[in-house]
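**Q** Annotation source Swiss-Prot lists glyoxylate binding site at Gly160, Ala161, Asp212, Cys222, Ser239, Ile240, Ser241. The annotation domain 'HTH iclR-type' is assigned in Swiss-Prot to 24-86. Annotated domain 'IclR-ED' per Swiss-Prot: 101-272, in sequence order, evidence recorded as sequence analysis. Recorded in Swiss-Prot as a mutagenesis result, Leu143 to Asp carries the remark: Strongly reduced promoter binding and tetramerization. Record note (Swiss-Prot), mutagenesis Met146 to Asp: Strongly reduced promoter binding and tetramerization. The unchanged residue is displayed. Looking at Swiss-Prot, the entry for mutagenesis of Leu154 to Asp says: Strongly reduced promoter binding and tetramerization. Swiss-Prot gives this note for the published mutagenesis Leu220 to Asp: Loss of promoter binding and tetramerization.
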Amino acid sequence: MVAPIPAKRGRKPAVATAPATGQVQSLTRGLKLLEWIAESNGSVALTELAQQAGLPNSTTHRLLTTMQQQGFVRQVGELGHWAIGAHAFMVGSSFLQSRNLLAIVHPILRNLMEESGETVNMAVLDQSDHEAIIIDQVQCTHLMRMSAPIGGKLPMHASGAGKAFLAQLSEEQVTKLLHRKGLHAYTHATLVSPVHLKEDLAQTRKRGYSFDDEEHALGLRCLAACIFDEHREPFAAISISGPISRITDDRVTEFGAMVIKAAKEVTLAYGGMR
């Protein structure tokens, strides 16, 4: 993993090289804030960013919350420091091009595929759209196997990775998300009742893994567990997917234990904490 560049303390406020007005000025300021967060040791306080930018705290906060709404930055930890968001992957591939996470994860995904005999995926959380995005995959060798495109999106309420993420939210956050996004029915098994979904999420927290039982596609089952960063925040999930003929009722617990173990390995290797 590439060592993060420590934040430079006491940096003089930035001085614009050319005059800028309106939205262009706001865009320039926002991009500079994004760069400084990326150069930090993981997260930066609002006051430090404001000092670096030579802006009032209120203006800096407004720029950050705008980028947060689009998923480019996120708040982490009890102090609410600012860190890079996963949506950077969608527009600039910075999340993927660094190769740090994938270099750590891919061997673990391959081992999990060999152990389980099923296709294994890794997805990250896109906080702006509240969807899970597949960024890596190791397909099994069976003729009948699950296949999803890299960059493909998974619904939060009807996928293993999505429900693993949802289970880490508070009930208030889940309620707010469901009110905004709704519960689309993909199959007859999709959980379209908020009450039933919340009951399922409670079971996910208790087990340590989520279980998509033909809720996104008929005949397909998926189990997933979250990966956590250094702030104990979930940012990715590992999943095992396969047909119901192979992921049978008597093997669900076995597959669940496998995916929990793999997720813990990645969390530890990535320097995260649970």
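The backbone N, Cα and C atoms fix where each Cβ goes, and this holds for glycine too.
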**Q** Do any of Asp212, Cys222, Ser239, Ile240, Ser241 (binding-site residues) have a CA within 10 A of Leu154 (mutagenesis position), and if so which?
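**A** None, since no candidate lies within 10 Å.
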**Q** Which mutagenesis positions from the set Leu143, Met146, Leu220 come within 10 angstroms of Asp212 (glyoxylate binding site), judged by C-alpha positions?
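**A** Matched mutagenesis positions: Leu220, sequence order.
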**Q** Round to the nearest Å and give the CA-to-CA distance linking Ile240 (glyoxylate binding site) with Leu220 (mutagenesis position).
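**A** One finds 11 Å between the Cα atoms of these residues.
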**Q** State the three-class DSSP label for Gly160 (glyoxylate binding site), counting H, G and I as helix, E and B as strand, and everything else as coil.
**A** helix
**Q** List the same-chain residues at least 6 positions away in sequence whose Cβ sits under 8 Å from the Cβ of Ser239 (glyoxylate binding site), in sequence order, or say none.
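**A** Long-range Cβ contacts: Val120, Asn121, Met122, Ala123, Ser159, Gly160, Ala161, Ala164, Cys222, Leu223, Ala224, Val259.
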**Q** Counting every protein chain present, what is the number of Cβ atoms, excluding its own, within 10 Å of the Cβ of Asp212 (glyoxylate binding site)?
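**A** Step by step: centre on the Cβ of Asp212 (glyoxylate binding site), count other Cβ atoms within 10 Å, giving 28.
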**Q** Using only the residues recorded as binding glyoxylate (Gly160, Ala161, Asp212, Cys222, Ser239, Ile240, Ser241), report the maximum Cα-Cα distance in Å, whole number please.
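**A** Taking every pair of listed residues, the largest Cα separation comes to 10 Å.
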**Q** Within 10 angstroms of the C-beta of Leu220 (mutagenesis position), what count of other C-beta atoms is obtained when all protein chains are considered?
**A** 18
**Q** Return only the integer: C-alpha distance in Å from Leu143 (mutagenesis position) to Ser241 (glyoxylate binding site).
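**A** On Cα coordinates alone, these residues lie 14 Å apart.
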**Q** Which of Leu143, Met146, Leu154, Ala161 (the recorded positions) has the most other Cβ atoms within 10 Å?
**A** Ala161
**Q** Can you tell me whether DSSP puts Leu220 (mutagenesis position) in helix, strand or coil?
**A** strand
**Q** How do the residues of the domain 'HTH iclR-type' (24-86) split into helix, strand and coil according to DSSP?
**A** 37 helix, 9 strand, 17 coil
**Q** Restricting attention to the domain 'HTH iclR-type' (24-86), give the mean pLDDT.
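**A** Result for the domain 'HTH iclR-type' (24-86): average pLDDT 88.
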